[in-house]
Amino acid sequence: MRFVFDEVFNSDTDSPEFEETCSTTSSTSSQCPTPEPSPAIKLPSFTKVGTKKLVNESVVILDPALENALRDLNLQSKLIPINEPIVAASSIIVPHSTNMPLPRASHSSLLDNAKNSNATAPLLEAIEESFQRKMQNLVLANQKEIQSIRENKRRVEEQRKRKEEEERKRKEAEEKAKREQELLRQKKDEEERKRKEAEAKLAQQKQEEERKKIEEQNEKERQLKKEHEAKLLQQKDKLGKAVTNFDKISKMFWHYKDKIAQIKQDIVLPIKKADVNVRNLLSRHKRKINPKFGQLTNSNQQLFKIQNELTQLINDTKGDSLAYHWILNFIAKAVVHQAETEVRVKPESALPLGKLTLYLLVQFPELQELFMARLVKKCPFVIGFTCEIDTEKGRQNMGWKRNNENKWEDNTSYDERMGGILSLFAIITRLQLPQEFITTTSHPFPIALSWHILARICNTPLNLITNTHFVILGSWWDAAAVQFLQAYGNQASKLLILIGEELTSRMAEKKYVGAARLRILLEAWQNNNMESFPEMSP
């Protein structure tokens, strides 16, 4: 540590005990390169000091820390000893910068005076006092620096702790969020598991209920079937002895032909002039109903679904009588069309179509007359009607169609269409009523109608019998022979032998393909290999 004399000596310039007694500057002997004047040294007035008796000052006890600091500074080594000669110099150079080393100055005259005048004690006291003040300032500055360092360390430590606390809280928040997310995921998984279990349980219960319902329905059908067979047995003698009245059949045929004309006059044409809202409603329903028949499968579940949808669509039109009959007529046409297109190539499809048709016939009684009229128009064999086809009118009455070239369709196409329609009719006659209608409604197309068809064809004049008659008999056999035997027993067996053996023998010379197939079916039955359409699945 270095001290600048101007700081030491000039610190108390205002003290009355000091005055300027000498000047150490010399313009001739100064070797200082700076043009600035050298500072003056203010010393106590020797005249006053010399005459004034020094007062013994009390000993100052320093703080141990300060005393150690002073000892470390070794100030004694930095002061000029009293008895050491001082190299003469023309002037004392005191640098303005406190960072520059203090050059040695020559004060031989001053020291000599100090020695001689015994005035060194006050000077030393002044120096010591000034030095103590400087040291106190240094101590205070050091204390402030230490305090500042401690404060900085405290702030740094607080900041570190704050960051650590924030990091800890952040990690805790993240962990908490993760735990909450995990709990939420587990909760969702548990809810999903419970939902699936509930759905599976509900589906199982529903299947069990449906199974029980089907079993109960089958049991009731078996009981009703027995009762129905008992009633049929009472009628079989009358039916066996009945004589075919072709005049009555002809009147029935023309009745349904007239019904077709009436439908056109009273239902179809008026709808074209009806309110636009009604026409729009029917148009929408028509587009919805058309594909329903093609969606039928061998599944009862699918059948029930389509039944409900069609029932709802029909009920929507009940508010308007004209619209209601129009939609029923449209459904009758659609069913017959499905029979002559789909059933002709896939006869077993007649079973779901027949079940749907029977349900609609019972649910909407107004449909029965409309449906029968459409059947007779397309296939008069359903009532046992036959006429000559060597005329234009005769072919039209028997349901022949013209192709795109305005020519009559070929025999194969005609036979297939008739077989498809009669398969549907035979299925309807041998089906039991839906469970909900058994006790309240009679069968609209009972199995007795199948007896009528067979008996009337057997009684038809041989000159009117064609291959088509044998084709439709074969279609009927596939669809209803098993149930016919169950219904009429021994009388049914006699009638089957009549059409399968005697009628085919009478027409043997014609070599009809349909007759040959009918004999094959007869032989299969006689060999206990009679087959029927497979029952529908649940």
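A Cβ is built for glycine as well, from the same backbone N, Cα and C atoms used for every other residue.
Don't look for the substitutions in this one, it keeps the originals.
While the structure shown retains the original residue, Swiss-Prot records the mutagenesis experiment L351 to A with this note: Partial loss of activity. When secondary structure is read from DSSP and collapsed to three states, L351 (mutagenesis position) falls in the helix class. Annotation for L351 (mutagenesis position): spatial neighbours N298, I427, F533, E535, M536, criterion Cβ-Cβ under 8 Å with sequence separation of six or more.
There are 22 other CB atoms within 10 A of the CB of L353 (mutagenesis position), with all protein chains counted. According to Swiss-Prot, the experimentally introduced change L353 to A is described as follows: Partial loss of activity.
Shown in sequence order, F293, L296, L303, I306, Q307, L310, V335 are the residues of the chain, 6+ apart in sequence, with a C-beta less than 8 angstroms from the C-beta of L356 (mutagenesis position). Under mutagenesis, Swiss-Prot gives L356 to A with this note: Temperature-sensitive.
In Swiss-Prot, a published mutagenesis experiment is listed as L358 to A, annotated Partial loss of activity. The Cβ neighbour count for L358 (mutagenesis position), using a 10 Å radius over every protein chain in view, is 21.
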